[in-house]
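The [2Fe-2S] cluster binding site annotation in Swiss-Prot covers Cys262, His264, Cys281, His284. Look at Swiss-Prot and you will find Asp360, Asp364, His367, His372 tagged as Fe cation binding site, backed by similarity to another entry. Look at Swiss-Prot and you will find 221-321 tagged as domain 'Rieske', backed by sequence analysis. What Swiss-Prot notes for the published mutagenesis of Val274 to Glu is this: In chl-2; reduced level of chlorophyll b.
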Amino acid sequence: MNAAVFSPSALSLPISFSKTRSSFLSRKKGVKGEFRVFAVFGDESGLVEKKSQWRPLFDVEDPRSKAPPYKGKFLDVNQAIEVARFDIQYLDWRARQDLLTIMILHDKVVDVLNPLAREYKSIGTVKKELAGLQEELSKAHQQVHISEARVSTALDKLAHMEELVNDRLLPGRVVTELDKPSSSTTASAVELDREKTNTGAKSLNVSGPVPPYSPHLKNFWYPVAFTADLKHDTMVPIECFEQPWVIFRGEDGKPGCVRNTCAHRACPLDLGTVNEGRIQCPYHGWEYSTDGECKKMPSTKLLKVKIKSLPCLEQEGMIWIWPGDEPPAPILPSLQPPSGFLIHAELVMDLPVEHGLLLDNLLDLAHAPFTHTSTFAKGWSVPSLVKFLTPTSGLQGYWDPYPIDMEFKPPCIVLSTIGISKPGKLEGKSTQQCATHLHQLHVCLPSSKNKTRLLYRMSLDFAPILKNLPFMEHLWRHFAEQVLNEDLRLVLGQQERMLNGANIWNLPVAYDKLGVRYRLWRNAVDRGDDKLPFSG
């Protein structure tokens, strides 16, 4: 990669703030550009304190004092990526400040329109104040759109730089290591087995190459896409249990799922188009309905041809398929957030991890203060004891001392509700005792032996204004990717060791209870047991 010279990033324009502390909004022009930015301080009227329920979103340290010291220097690859990542960190903070400004301006408008306040003001004064606030809001919204563009550009830039680095420095490494594992047991695995024998601890055996999927694991309904991602003229290609499928809407608007391979010459159908509820192959124009039947063969006689299709349903904003051979279960599980929550983000990502390993990670919270030190667990203390409290026969419970409820919902779903009144402070509160909450849905669809399609949905029971701000989709995706990246480097390391023979469940302890129960459930499914554990 060519060397680069660092100059103050166009994405991180310097911003001036008023040094005086007041309850009003201070404005100064940035050193560059003609747009205005806003700083918010609050001692007198307590506006910031008034929004304490939103503090988790805005309690982020100003990162500008930690800018990389590379101004005017030639950069190597790692330094260039460090600068790009700093841009992302700065934009994260900047976007939060823009949002807080709009929220406080909105409250000031409400205060001006308050009938009690108007009793002491003339109509002219009220009009003047509203006109001023309207101007402030207009400029603040303009800044939000600028932030949105910056976020998009910064994320694209970082992704491009990381792709270049991977191409230049890491060609084929991951594929070689993960796709061609050694079947022999490593020395470290032998040591772990010896330690297990000495301690007498009970372990699960999860080691070696990922075995073929049990047909019994396929006999469940699997969520594969969000309704919002499947328009009438779009397709969603997926991989499920190492088979390619494509989802699209039929003429009646209902979703269907067919094998993503044309019966004629095996061309991927998702490269084509959807015409009047039929998917058209881009090679010779053959068209298929949602049940897999070929309805059109241009330039030749229509033959009776059908490709494989799967049962496919739509419920509560999600698309589901049944990939198994048994008749589909008559009822789909509900994955809706609890009453009072509003969905703010729905994201889909493909991750290079076996889906069971990813579920192990999501069902474990004890790792948070050690792994997520730069995201949601920043500042968390390490408790002397972490416990997961659950019914004897359940796959759900709550974490002590964390205010978090969690549930594993077969076959591959994790639901969690997190109390976020005071992030970074552990006070032993239960989820119910917290005033504000984050609800998360994680779906870990088994794409292939070393690949997972992750569906993530985030809901809040506060700050509904965030739903309508234009840049929030980028911001939520950035947050989710930050957290996942902290996990992935560890889980990929586990996967490499596992493929080489190490047992990743060699020595479970008390706080591993939910993960162990998932593995016991999974083993019973793979065996084809009539009665599954923790199911009643």
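Just so you know, glycine gets a Cβ as well, placed from its N, Cα and C.
Nope, none of those substitutions made it into this model, it's the original residues.
Candidate binding-site residues: Asp360, Asp364. Fewest other C-beta atoms within 10 angstroms, Asp364.
A mean pLDDT of 98 is what the model gives for the domain 'Rieske' (221-321). The Cβ of His367 (Fe cation binding site) has 15 neighbouring Cβ atoms from other residues within 10 Å, across all protein chains displayed. The recorded positions examined here are Cys262, Val274, Cys281; by Cβ neighbour count within 10 Å, the least packed of them is Val274. In the three-state DSSP assignment, the secondary structure recorded for Val274 (mutagenesis position) is strand. In the three-state DSSP scheme, Asp360 (Fe cation binding site) is classed as helix. When each of the binding-site residues His284, His372 is scored by how many other Cβ atoms sit within 10 Å of its Cβ, His284 comes out lowest.
When the CA atoms are compared, the recorded positions lying within 10 A of Cys281 ([2Fe-2S] cluster binding site) are Val274, out of the candidates Val274, Asp360, Asp364, His367, His372. For His264 ([2Fe-2S] cluster binding site), the same-chain residues lying six or more positions away in sequence with a CB closer than 8 A to its CB are Cys281, Tyr283, His284, Trp286.
A separation of roughly 37 Å, to the nearest angstrom, links the Cα atoms of Asp360 (Fe cation binding site) and Cys262 ([2Fe-2S] cluster binding site). Note: the [2Fe-2S] cluster site is recorded as Cys262, His264, Cys281, His284; in the same chain, Ala263, Arg265, Cys267, Tyr283, Gly285, Trp286 also have Cβ atoms within 8 Å of that site's Cβ centroid. Counting only the Cα atoms, the space from His372 (Fe cation binding site) to Val274 (mutagenesis position) is about 43 angstrom. Sitting within 8 Å of the Cβ centre of Asp360, Asp364, His367, His372, and not among those site residues for Fe cation, are the Cβ atoms of Asn361, Leu362, Leu363, Leu365, Ala366, Ala368, Thr371, Asp487, Leu490.
With respect to their backbone Cα atoms, Val274 (mutagenesis position) and His367 (Fe cation binding site) stand 45 Å from each other. Rounded to a whole number, the distance between the Cα atoms of Cys262 ([2Fe-2S] cluster binding site) and Asp364 (Fe cation binding site) is 42 Å.
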